[in-house]
Each structure stands twice: as structure tokens, then as C-alpha cells.
Amino acid sequence: METMGRHVISELWGCDFDKLNDMDFIEKTFVNAALKSGAEVREVAFHKFAPQGVSGVVIISESHLTIHSFPEHGYASIDVYTCGDLDPNVAADYIAEALHADTRENIEIPRGMGPVQIKQAQAKVL
């Protein structure tokens, strides 16, 4: 099935509090994840929240990687979207391992498959 991209949404639970709260660690992890998947890094932007948490994005030529971390819950919300031949699971796996996630739930969505076609219901009067 040909797509314009693949989008992995990853729910990470049981992650290390200190890693989820360390902006520099998360930034390096995301850049390395992008590079490991074969992506070309274009822009990097991360923000540290008070009292805890980090959000950020790595823009790649092939799309993006994002995170929103909730250290107090040991939870991270991860998106990895790639176009072309890159496998987003390579980056998502790298990130999950780096954050020491105990539990991981993934959904992979093919992107750019065309508009969703919904057929109109036709009713007959009896």
C-alpha cells in the first residue's frame, strides 16, 4: 500500500522521572533517534516547564518527531511522522528504550491515502 507517510503515535508509561524532566537529555535523544532512522535534522525546539515536564519537536526533512512529557505520571506522548522510505518505528523504539518505558502502546497510521470516502445512505419509502 503506497502512502505519503507513516505516523507512529506512541504512549510510553513507566518512564524514568529524571529522564522525562531533563530537557537536554530528551533533546539529544530525539535528535539521535531521528539520525538513527536515517532522517535529516532541520530544526530543533524544546521547552522545559515548571515544576516539571518537557515538550519539543525535531523537524526533519521527512517530517517530524514530537514529545510531551509528564514526569509526575511517568508518561510521555510521542509522535514520529516520516515520509518516504524511513521507518518511524526505528526512532520510536530508540526513544522508548532511552526513556526506560515499562509499557508502550503504539498506533501506526498511514498518511496521505486520499480523502475518506463515506457513502451516503439511501432510504426507500415503503
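Positions of Cβ are set from backbone N, Cα and C atoms, glycine also.
In this structure the noted substitutions are not present, so the sites keep their original residues.
For the recorded site, SER63 (mutagenesis position), the DSSP three-state label reads strand. Here the Cβ of SER63 (mutagenesis position) has 22 other Cβ atoms within 10 Å, regardless of which shown protein chain they belong to. One mutagenesis experiment catalogued in Swiss-Prot, SER63 to Ala, is accompanied by this note: Loss of function.
Feature annotation from Swiss-Prot assigns active site, schiff-base intermediate with substrate to SER63.
Under the heading active site, proton acceptor, Swiss-Prot lists HIS68. Around HIS68 (active site, proton acceptor), a 10 Å sphere centred on its CB holds 14 further CB atoms from the protein chains shown. Secondary structure at HIS68 (active site, proton acceptor), taken from DSSP and collapsed to helix, strand or coil, is strand.
Marked as active site, proton donor by Swiss-Prot on the basis of sequence analysis: CYS83. Cβ-based neighbour count (10 Å, all protein chains) for CYS83 (active site, proton donor) stands at 18. Secondary structure at CYS83 (active site, proton donor), as computed by DSSP, is coil.
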Measure from the CA atom of CYS83 (active site, proton donor) to the CA atom of HIS68 (active site, proton acceptor) and give the result in Å, rounded to a whole number.
22
Rounded to the nearest angstrom, how far is the Cα of CYS83 (active site, proton donor) from the Cα of SER63 (mutagenesis position)?
6
